[in-house]
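**Q** Relevant sequence annotations retrieved from Swiss-Prot are reproduced here:
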- 12-161: domain 'UEV' (DOMAIN)
- 322-385: domain 'SB' (DOMAIN)
- Met85 to Thr: No interaction of the ESCRT-I complex with ubiquitin (MUTAGEN)
- Met254 to Asp: Defective in ESCRT-I cargo sorting; reduces MVB12 localization to MVBs; abolishes interaction with MVB12; reduces interaction with SRN2 (MUTAGEN)
- Leu286 to Asp: Defective in ESCRT-I cargo sorting (MUTAGEN)
- Leu345 to Asp: Abolishes ESCRT-I complex assembly; class E phenotype (malformed late MVBs) (MUTAGEN)
- Phe371 to Asp: Abolishes ESCRT-I complex assembly; class E phenotype (malformed late MVBs) (MUTAGEN)
Amino acid sequence: MSANGKISVPEAVVNWLFKVIQPIYNDGRTTFHDSLALLDNFHSLRPRTRVFTHSDGTPQLLLSIYGTISTGEDGSSPHSIPVIMWVPSMYPVKPPFISINLENFDMNTISSSLPIQEYIDSNGWIALPILHCWDPAAMNLIMVVQELMSLLHEPPQDQAPSLPPKPNTQLQQEQNTPPLPPKPKSPHLKPPLPPPPPPQPASNALDLMDMDNTDISPTNHHEMLQNLQTVVNELYREDVDYVADKILTRQTVMQESIARFHEIIAIDKNHLRAVEQAIEQTMHSLNAQIDVLTANRAKVQQFSSTSHVDDEDVNSIAVAKTDGLNQLYNLVAQDYALTDTIECLSRMLHRGTIPLDTFVKQGRELARQQFLVRWHIQRITSPLS
């Protein structure tokens, strides 16, 4: 990181790194952060994507960080080694794989007494101690490189490391995470070449940093960059269109929901307004009736205070002048009562409340009583007429 707090990795590399990490790794955020921090601290390292073949033969596209690790700041230390660090898809749960970059490894230019020879197996894999005691919560890619650099500082061993010869093609490195051909008995004897590997389809992922100027011409390099930029632009446009469609869909749904909510509120307001009006009308009617009752009560009280009903004989008011008229009054009232009773029985019969035999029996009895009552009424009224 520079003095002004910015990373020294180019912005194009940062964008490419973020783009290729997200679909491959389970914890893309941690992988991107640790990889970017490693590239920012060690400028001799470069990122790329390659097909990694596991021990069971399963191929997988992974991020690999390659370059030269040395004890000197300028990379000119005699104890320097080209390495490739493969970041597994389960990182940081699983530690990275680190091996010697056999493409750039030259036994004639590297010291014969490599300090880390005891950690290198016959296939070129480097078994660092940190990888055996890996702690996902406390360790990262920078610590792996730092441990490798610290091991390069150690005094050299007596015997030179026995490394496999450089493979003939880059395809062999991408196809297998070795096995490689057996090491030669003498560094002066050329080992027999291994049989050519079966062809492996090229990976569809584009590498921004993995471009060798010795293998391709500047024109091809420029065309590849243009193709990469075209792919990135297409992906960007697809993402923008997808996000815009999602936002438009959600916006439409939210607008419809808001409109329905306003409609419900308007309906509830109208209902409440109607209820309030009904309550006001009912209150007005009740108040008017209360006023009428209050006025009538006042009239009754006034009449009671001014009248002399208590002094009058009640019998003189409610009783007729003769006994015959009093008897006639009672008989007429009894006749009306019998008529109402017969009509009530008839309605009960139609409703099925009483059975027919009960209706007939009770109706006959009531008719007999009514006949007698009317006969008495006729006897009383005959002399009067």
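Including glycine, each Cβ sits where the backbone N, Cα and C put it.
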**Q** Which one of these mutagenesis positions has the most other Cβ atoms within 10 Å of its own Cβ: Met85, Leu286?
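**A** The residue with the densest Cβ neighbourhood is Met85.
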**Q** Where Met254 (mutagenesis position) and Met85 (mutagenesis position) are concerned, what is their Cα separation in Å, rounded?
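**A** Here the two Cα atoms lie 49 Å apart.
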**Q** How many whole Å apart are the CA atoms of Phe371 (mutagenesis position) and Leu345 (mutagenesis position)?
**A** 17
**Q** Do me a favour and check the Cα-Cα span between Met85 (mutagenesis position) and Leu345 (mutagenesis position); whole Å is fine.
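**A** Rounded to the nearest whole number, the Cα-Cα distance is 108 Å.
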**Q** Among the mutagenesis positions Met254, Leu345, whose Cβ has the fewest other Cβ atoms within 10 Å?
**A** Met254
**Q** Provide the number of Cβ atoms within 10 Å of the Cβ of Phe371 (mutagenesis position), excluding the reference atom itself.
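**A** That number is 11.
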**Q** For the C-alpha pair, I'd like the distance in angstrom between Leu345 (mutagenesis position) and Leu286 (mutagenesis position), rounded off.
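**A** Rounded to the nearest whole number, the Cα-Cα distance is 39 Å.
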**Q** DSSP secondary structure for Met85 (mutagenesis position), reduced to helix/strand/coil, please.
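**A** Looking at the DSSP assignment, Met85 (mutagenesis position) belongs to a strand.
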